[in-house]
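Right, I'll just put the structure down here and ask away after.
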Amino acid sequence: MAMAEGERTECAEPPRDEPPADGALKRAEELKTQANDYFKAKDYENAIKFYSQAIELNPSNAIYYGNRSLAYLRTECYGYALGDATRAIELDKKYIKGYYRRAASNMALGKFRAALRDYETVVKVKPHDKDAKMKYQECNKIVKQKAFERAIAGDEHKRSVVDSLDIESMTIEDEYSGPKLEDGKVTISFMKELMQWYKDQKKLHRKCAYQILVQVKEVLSKLSTLVETTLKETEKITVCGDTHGQFYDLLNIFELNGLPSETNPYIFNGDFVDRGSFSVEVILTLFGFKLLYPDHFHLLRGNHETDNMNQIYGFEGEVKAKYTAQMYELFSEVFEWLPLAQCINGKVLIMHGGLFSEDGVTLDDIRKIERNRQPPDSGPMCDLLWSDPQPQNGRSISKRGVSCQFGPDVTKAFLEENNLDYIIRSHEVKAEGYEVAHGGRCVTVFSAPNYCDQMGNKASYIHLQGSDLRPQFHQFTAVPHPNVKPMAYANTLLQLGMM
């Protein structure tokens, strides 16, 4: 489902008819050793590069594919990881790590039944392996939970969580000394107090959290799927990319660029939650500002504002740990109302993922998307959340295993058809925090520095001025945060080293 930046490494080639010569075998092993060293140093792009070179010399070695599959997993190239794991198994049906890798890939893609089949294979081969048993049991639990959720979803009369809440009867205990909404309303003083409260690692009272969620659902549900914003010549707006639960880096954005206000508007381009372990703090801060400045603070949906992602990458677990399962269900409802795209002055289109698997999509098609749902596996809604640019023309299979990759010609044609200048998207880590591709027509912005405490990347945000709309990039680096590791609330399989 997600991806990494950098040069695209080609998918595995089919084995040659003739076995490689001894010299080629030796060189392939040397390349594998180099790749392993890069992998240990967390330089996954170079690891992929050298595993690929080893595969070119000896395409019949299952281990090379298994190793490259793991490197793809680490860079969130789940589609490529799945292909390599499957090839490894085809080459050697006894290669157990291949089944682990394929299960991990399918888990990341939300294909839990397929993952369960591979974990089942591992358990049969290694019946006394505690790790294998634990992963099988955890995956089986998810499969059963999903089946239960589908059964409930089949009830057309399913009620909103809001209908079962009695917020007025919730009492705020005398010993609670934290921020409270003023007459049920978010104010700037509340927001300042909230951010300091969160900075001190304290929890907002559940009544206040529910008040924010109920109110922001009402606000978001009235918005169009495509938000259209007009900037006057003297006005500017700040566009931020993924924040992924990195609350202390979010505070740093506001420190560097100023707090949101009617004269300092923001757009946050999805993926507010998951991975980082302060996702609750990030999202309630963002929702608070949305309530305070509904016309000047904009939130677009990312692929991680979805149930499948939240179940695996930590947000669901974090909400349940800090609050309740019921509150997570309400978050899920709210996420479904987040707009999918925003257009500035009719010239700059912003979305989380990218462009479309098919030609001919118009802005009016985006407006007509019924977004109040979990995203489908294909189609325009899926593409807006999931697709990625590629340097070559045309389209190709997604490295993530979802949606597609689109080339410069696709971008140019879409912009010309819709009378746009360029697109801004997020969704991918970039070493410098941003990237300008497709001849300036496709801009990526990523706002989570040192992503997951391990990527070492810079982050950035963009200023757009109404007078010319040219992107002005502002880079920043990570700031310290409390000793809570990323993925602390992620699915147990991840914590068990699924990837």
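Positions of Cβ are set from backbone N, Cα and C atoms, glycine also.
None of the noted substitutions appears here; every position holds its original residue.
When I checked Swiss-Prot for this same protein, it listed these features:
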ACT_SITE  His304  active site, proton donor/acceptor
BINDING   Asp242, His244, Asp271  Mn(2+) 1 binding site
BINDING   His244, Arg275, Asn303, His304, Arg400, His427  substrate binding site
BINDING   Asp271, Asn303, His352, His427  Mn(2+) 2 binding site
MUTAGEN   Lys32 to Ala  Loss of interaction with HSP90AA1. No effect on interaction with S100A1, S100A2 and S100A6
MUTAGEN   Arg74 to Ala  Loss of interaction with HSP90AA1. No effect on interaction with S100A1, S100A2 and S100A6
MUTAGEN   Gly83 to Asn  No effect on interaction with HSP90AA1
MUTAGEN   Lys93 to Glu  Decreases interaction with RAC1 and translocation to the membrane in presence of active RAC1
MUTAGEN   Lys97 to Ala  Loss of interaction with HSP90AA1. No effect on interaction with S100A1, S100A2 and S100A6. Loss of interaction with RAF1
MUTAGEN   Arg101 to Ala  Loss of interaction with HSP90AA1. No effect on interaction with S100A1, S100A2 and S100A6
MUTAGEN   His304 to Gln  Catalytically inactive; no effect on interaction with CRY2 but increases the stability of the interaction with CSNK1E. No effect on RAF1 phosphorylation
Checking the contact step here: among the recorded positions Arg74, His352, His427, which have a Cα within 10 Å of the Cα of Asp271 (Mn(2+) 1 binding site)?
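For Asp271 (Mn(2+) 1 binding site), the recorded positions whose Cα atoms are within 10 Å come to His352, His427.
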Most Cβ neighbours within 10 Å: which of the mutagenesis positions Arg74, Lys93, Lys97, Arg101 is it?
Arg101
For Arg74 (mutagenesis position), identify the closest of the binding-site residues His244, His352, Arg400, judging by Cα separation.
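If we rank His244, His352, Arg400 by Cα distance to Arg74 (mutagenesis position), first place goes to Arg400.
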Fewest other Cβ atoms within 10 Å: which of the recorded positions Lys32, His244, Arg275, His304, His427 wins that one? Let me know.
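Selected from the recorded positions Lys32, His244, Arg275, His304, His427 on minimum Cβ neighbours within 10 Å: Lys32.
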What is the Cβ neighbour count of Asp242 (Mn(2+) 1 binding site) at a 10 Å cut-off, with all protein chains included?
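By my count, 30.
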DSSP three-state call for Asp271 (Mn(2+) 1 binding site): helix, strand or coil?
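DSSP assigns Asp271 (Mn(2+) 1 binding site) to coil.
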Starting from the Cβ of His352 (Mn(2+) 2 binding site), draw a 10 Å sphere and report how many other Cβ atoms land inside it.
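I get 26 for this one.
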So the record assigns His244, Arg275, Asn303, His304, Arg400, His427 to substrate. If I measure every Cα pair among those residues, what is the longest distance in angstrom, as a whole number?
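Max Cα-Cα spread across the substrate binders: 18 Å.
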Around His244 (Mn(2+) 1 binding site), which of the listed recorded positions (Gly83, Arg275, His304, His352) come within 10 Å, judging by Cα atoms?
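Near His244 (Mn(2+) 1 binding site), where near means Cα within 10 Å, the recorded positions are Arg275, His304.
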For Lys93 (mutagenesis position), which DSSP three-state class applies?
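Looking at the DSSP assignment, Lys93 (mutagenesis position) belongs to neither helix nor strand, so coil.
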